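Database features (Swiss-Prot):
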- ASP283, ASP429, ARG602, HIS676: substrate binding site (BINDING)
- ASP542 to Glu or Asn: Loss of enzyme activity (MUTAGEN)
- ASP542: active site, nucleophile (ACT_SITE)
- ASP618 to Asn: Loss of enzyme activity (MUTAGEN)
- ASP618: active site, proton donor (ACT_SITE)
- ARG818 to Glu: Disrupts interaction with PRKCSH. Nearly abolishes enzyme activity (MUTAGEN)
Amino acid sequence: MAAIAAVAARRRRSWLSLVLAYLGVCLGITLAVDRSNFKTCDESSFCKRQRSIRPGLSPYRALLDTLQLGPDALTVHLIHEVTKVLLVLELQGLQKNMTRIRIDELEPRRPRYRVPDVLVADPPTARLSVSGRDDNSVELTVAEGPYKIILTAQPFRLDLLEDRSLLLSVNARGLMAFEHQRAPRVPQESKDPAEGNGAQPEATPGDGDKPEETQEKAEKDEPGAWEETFKTHSDSKPYGPTSVGLDFSLPGMEHVYGIPEHADSLRLKVTEGGEPYRLYNLDVFQYELNNPMALYGSVPVLLAHSFHRDLGIFWLNAAETWVDISSNTAGKTLFGKMLDYLQGSGETPQTDIRWMSESGIIDVFLMLGPSVFDVFRQYASLTGTQALPPLFSLGYHQSRWNYRDEADVLEVDQGFDDHNMPCDVIWLDIEHADGKRYFTWDPTRFPQPLNMLEHLASKRRKLVAIVDPHIKVDSGYRVHEELRNHGLYVKTRDGSDYEGWCWPGSASYPDFTNPRMRAWWSNMFSFDNYEGSAPNLYVWNDMNEPSVFNGPEVTMLKDAVHYGGWEHRDIHNIYGLYVHMATADGLIQRSGGIERPFVLSRAFFSGSQRFGAVWTGDNTAEWDHLKISIPMCLSLALVGLSFCGADVGGFFKNPEPELLVRWYQMGAYQPFFRAHAHLDTGRREPWLLASQYQDAIRDALFQRYSLLPFWYTLFYQAHKEGFPVMRPLWVQYPEDMSTFSIEDQFMLGDALLIHPVSDAGAHGVQVYLPGQEEVWYDIQSYQKHHGPQTLYLPVTLSSIPVFQRGGTIVPRWMRVRRSSDCMKDDPITLFVALSPQGTAQGELFLDDGHTFNYQTRHEFLLRRFSFSGSTLVSSSADPKGHLETPIWIERVVIMGAGKPAAVVLQTKGSPESRLSFQHDPETSVLILRKPGVSVASDWSIHLR
């Protein structure tokens, strides 16, 4: 017993030292990230091997005599001219202007991982036909669209053309590399294979290959091929080197975006001579800005933009991935490019992209646009659209690590009412649970969680509690016992349950790649299983990269084993998506499939948009972190993840009051709006600041809540079409080169342009208003400005430049109450901003704000408002929808209007009625008072 007690004491000390070390990093707020904890490309052996291959003639040749053309795909064998290993290329034309390329081993020693559960369905194909052929190439025509694919045999290459214009080339630089599986080397002096240096995999069909000497030379094992060590961690690599890589050349393209998550510029940078962009979900403490290091999530989607074309590349691989970017115009200034143009330079701009992944197959979708909105639709057709969030989740969220107890929560709740500040959600971090045992409540601090939740519900507010995917190893903890007994944990390579260190101390990690595990997890959110939960409790998934304090790079060992025998290296980047998926499914199931979920996740992958919101992780209370939140969320929006935000105020350190105010002002115009703070920071609820800062924050909150109908409509459009809510300016103005690198301002939909104030002590900002023959109206003063131009605008502590584009109509709620649920039946005010042609258009989506009835019962309204010829018309934009609602039109504000002699309202079946109005000749603003018509009815208002 004494020995057992001593071991237990050592384990407690070990756990404490690890947690203190973790906290030391978090609390050592003068320190930046310790880069030595995270690999560079040179320290990642497969990246180093892949990157050592230089451009040249590819060693791969297509064997055209093996070409087979079926109804859905073309297949052809590829051979490596040195190793003689055969691969199989599967090429598919897809509907909606897409092409899919898959390359795998023809006869693998064991199957290679193919990423499941990301695509919403098998994409419908467009038939390929052979339209030309010679000894070294085949020309293929895609049945849908004016596209051709040229397959060149030697060296292997693919070219995609529209008519005679080259859109994209594959393997044009000869950088394709596919590390085939092989038997580990056996030293000559050893006669027993078990005595070899590498781990011996199980015998599988295909064993017994006898490579020729040329093959052996080509397959010479480099350091890290069969075993790799990083710091104190060893990766056994029982299946040897299995990396894949491929290059893509984009002629005519200079501007590329996407592949989040990185704390870097919106426009991706050239990586030659530096580090590639890394995609490997990691818990990075106090991440640095303006570098390509990996962060919490990975979306392997890249967008390329030019004046005349947009393209997308979706690299479907869940393993560690690096992306190299090169350009033949890198280093040239805008003046230099203009000079080339004026002098008739024949050099076509080109960007080259190189993808490198540690395992899996090559599986890539080429999305051919031609417009960026086409690319958005194409990607959404593959991986799904942004889930329609419940209305409350678009309101303001108040969080910190941690609110102490029930009394603290209720005091914060009351504080918002006492200071006339709206709030929808209060959050609880890890301290709310009993000893970090998730699905429980601390019996001392939160003895009556149902009473607390009921009190919040009476205020029409919600609570979010954290549920992380690491489970305390404790024989008295029901969650752990069930997972262990059902064999649902991730395993070590020897078959035991994997254990690592995280917040609870020793923890095991549920294997979310297992459908049984996901079903079990979802069931845990039922009200019977999650004691103390209620319908107004929602969930936050943190640490789901997964974070392992004592693991390599603060994550799981790559040779850990998942469902189906797959290694963690194969599935790493999809783990967080599975956690998000299972949690969202659990919240849906607990309501019998009626209620929409809200789940925030830190880790993500392609497809995560279907399950909820994400955020930019543990940022810092510094002005540069405020600035970087814009390109970080814009990059996510471009690849489908619209529901993004950054911790308002910064997670680490204490923000000065001015910074906190500016962060609220920016957060009010970002999709996910949550203030959050570290355990060691001072309390920063808005009413704790001096009155002038309180007033500025209150104004920001009011702006957010008044725009909720607009936000909700934008999210419905994102849900239906796949269009981003928060957009770079270039998305709306694809031919305006001035917008291509702008990342300090952005648009919401096509209507609002926002330029946050992100410099300390700023008295003004430079705002670029794009668009030939566009007009922009300041939403506060209604002053009209013409585009394109750059304006210097003075700002005060309480102001932030926001403009409404002429030609748009924005619906608003003007009666701000304590929460969104208190406002959902309030009347609407329409803000009509007229274009120079005197026209405008906008939409309004309404439903009950929280159920799936808009889908299952068509209980919704989608209204279209159009202004033309001095008439404002309301009509249904989707006749399938129907909704009984008390909401009516309270007011119409028309910017850019002259004074009419009369204003007349017409509704079906009713006589004309005159409306009272007020006109300001200085601002050209016309206000129509109380039309009094139902938002659900058809009507028209005529200015005479």
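Each residue, glycine too, has its Cβ placed from N, Cα and C.
Keep in mind the model shows the original residues, not the substituted ones.
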ASP618 (mutagenesis position) and HIS676 (substrate binding site), distance between Cα atoms, whole Å: 9
Listed in sequence order, residues not in ASP283, ASP429, ARG602, HIS676 with Cβ within 8 Å of the centre of the substrate site Cβ atoms: TRP401, ILE466, TRP540, ASP542, MET543, GLY617, ASP618, PHE651
Densest Cβ neighbourhood among ASP283, ASP429, ASP618 (recorded positions), 10 Å radius: ASP283
Packing count at ARG602 (substrate binding site) (other Cβ atoms within 10 Å of its Cβ): 26
For ARG818 (mutagenesis position): DSSP state (helix, strand, coil): coil
Cβ-Cβ neighbours of ASP542 (mutagenesis position) (radius 10 Å): 25
Largest inter-residue Cα distance among ASP283, ASP429, ARG602, HIS676 [record-listed substrate binders, Å]: 17
Residues that sit under 8 angstroms from ARG818 (mutagenesis position) by C-beta distance, when 6+ apart in the chain: PHE416, ASP417, PRO422, CYS423, LYS459, ARG460, ARG461
Rounded Cα-Cα span from ASP542 (mutagenesis position) to ASP429 (substrate binding site), Å: 10
HIS676 (substrate binding site): tally of other CB atoms within 10 A of its CB: 23
